[in-house]
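Report on the following structure.
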Amino acid sequence: DQGAGATYLEPSASQIGHKESIKDTARVLGRMYDAIEYRGFGQEIIEELAKYAGVPVFNGLTNEFHPTQMLADALTMREHSSKPLNQTAFAYVGDARYNMGNSLLILGAKLGMDVRIGAPESLWPSEGIIAAAHAVAKETGAKITLTENAHEAVNGVGFIHTDVWVSMGEPKEVWQERIDLLKDYRVTPELMAASGNPQVKFMHCLPAFHNRETKVGEWIYETFGLNGVEVT
């Protein structure tokens, strides 16, 4: 939209990490482009790209973090709240170990927000991520809560976030395990009402498994009897 030239390299169009090292790929692309956005898997890949590219490298998504989504989510919460962000509370419920849970925790800490994570303890962010969030919160005044009680997590919040229960690249076999662990963390009308806030908003980075109108959604319904998974 702004007139810049862009090139998309899909996985099959690049030999990065396969026949060509990440370091060499970074050096070549850095000579050809003014900036690079990477969307893939390991955080260590984008960090190596950034080390050797010589141009700005943006994180479009890794297993661990999703900062570009955070820009959109922070803007959305600011636009749809009558309060400044440092007076706003939000909750993330579901599997909090991956990029969305990690990133929302750090985002809220950096912006001085009231951040709630509602998830089984085994699906909380890593100890390192939690420690980093608490360290930032000491500087910004953010409030951080991690709880296994979904209703406690959403009480009084303005926004309820969630994400898919099975992430990119994970096998179908993990669905049953996640459903067993997370069935009490589905975002339902009842959970929204538990916020006690009639103006509470729901947020999801998408795509969401919220009905049977996709192949995966229909397979989940036929296999597990769920019409919608993380939200319904």
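Quick reminder: no glycine exception, Cβ is built from N, Cα and C everywhere.
The Cβ neighbour count for ALA6 (variant position), using a 10 Å radius over every protein chain in view, is 7. For the naturally occurring variant ALA6 to Val, Swiss-Prot gives the following note: In strain: CCUG 17915L.
Listed in sequence order, GLU37, PHE58, ASN59, GLY60, LEU61 are the same-chain residues six or more apart from THR68 (carbamoyl phosphate binding site) with CB atoms under 8 A from its CB. The feature carbamoyl phosphate binding site is assigned by Swiss-Prot to GLN15, ARG39, HIS66, PRO67, THR68, GLN69, HIS204, CYS205, LEU206, PRO207, THR232, with similarity to another entry given as support.
For SER82 (variant position), no same-chain residue lying six or more positions away in sequence has a CB closer than 8 A to its CB. Among the natural variants that Swiss-Prot reports, SER82 to Asn is described with the note: In strain: CCUG 17915L.
Spatially close to THR88 (variant position) yet at least six residues away along the chain are MET77, SER81, MET113, ASP114, GLY158, PHE159, judged by Cβ distances under 8 angstroms. Swiss-Prot lists THR88 to Ile among its natural variants, and the accompanying note reads: In strain: CCUG 17915L.
Annotation comment: Swiss-Prot describes ASN99, ASP163, SER167, MET168 as L-ornithine binding site. Around ASN99 (L-ornithine binding site), the same-chain residues at least 6 positions away in sequence with a Cβ under 8 Å from its Cβ are LEU61, THR62, ASN63, GLU64, PHE65, HIS66, GLN69.
If you measure from the Cα atom of ALA6 (variant position) to that of MET168 (L-ornithine binding site), you get 25 Å. Using a 10 Å Cα-Cα cut-off around LEU206 (carbamoyl phosphate binding site), the binding-site residues ASP163, SER167, MET168 reduce to ASP163. Summary of the L-ornithine site environment: with the site residues ASN99, ASP163, SER167, MET168 set aside, the chain residues having Cβ atoms within 8 Å of the Cβ mean position are LEU61, ASN63, HIS66, TYR98, MET100, VAL164. On its own chain, ASP163 (L-ornithine binding site) has TYR92, GLY94, ASP95, TYR98, MET100, GLY101, HIS204, CYS205, GLU230 as residues at least 6 apart in sequence with a Cβ closer than 8 Å to its own Cβ.
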